[in-house]
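For reference, Swiss-Prot has these:
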- Val6 to Asp: In strain: Isolate 6 (VARIANT)
- Arg48 to Lys: In strain: Isolate 6 (VARIANT)
- Asp84 to Gly: In strain: Isolate 6 (VARIANT)
- Glu120, Gln123: Ca(2+) binding site (BINDING)
Amino acid sequence: MEKLTVLNYTLNVITLMNSTLHTILEDPGMAYFPYIASVLTVLFTLHRASIPTMKIALKTSKCSYKVVKYCIVTIFNTLLKLADYKEQITTKDEIEKQMDRVAKEMRRQLEMIDKLTTREIEQVKLLKRIYDKLMVRATDGIDMTKEINQKNVKTLEEWKSGKNPYEPKEVTAAM
């Protein structure tokens, strides 16, 4: 009985695979199958050929790792552009450069915020001092002599010459 279930399961899997292959081959999208197969063949060949080439390049040159890495990234970015992808592969060096640029910009903005905050604090202190000077202070008794300008009023007898110096005089002009 067990052998029959295993045989039945195997036949079901074969039938499923056959029906799947028939639906794939009947699909009009399969017109692109030769192109897809050729691209996959080229990629596989590049993969198989690049590993020994990289090993030789790493052994013969001291700085070849960066060169090979740059070449591989360039090749993959070119393939992605050919496939109309907007994304690109970046190396760690490029990511570090971008992170440094972002960190530098953040530092610059923090310094600007610090300067602006310092200026605002100084302005608030200045406004407080101006407010304190303009603040009306209550007094017990108000001296009105300052208001009506009578504090330094002198009488005619108190003037040195006996005349009021602010009195108008007669002036004659030559013609």
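Glycine residues also receive a Cβ, built from the backbone N, Cα and C atoms like all the rest.
Of the listed recorded positions, namely Asp84, Glu120, the sparsest CB environment within 10 A is found at Asp84. For the pair Glu120 (Ca(2+) binding site) and Asp84 (variant position), the Cα-Cα distance reads 51 Å. In the three-state DSSP assignment, the secondary structure recorded for Gln123 (Ca(2+) binding site) is helix. Applying an 8 A CB threshold to same-chain residues 6 or more apart, the list for Gln123 (Ca(2+) binding site) is empty.
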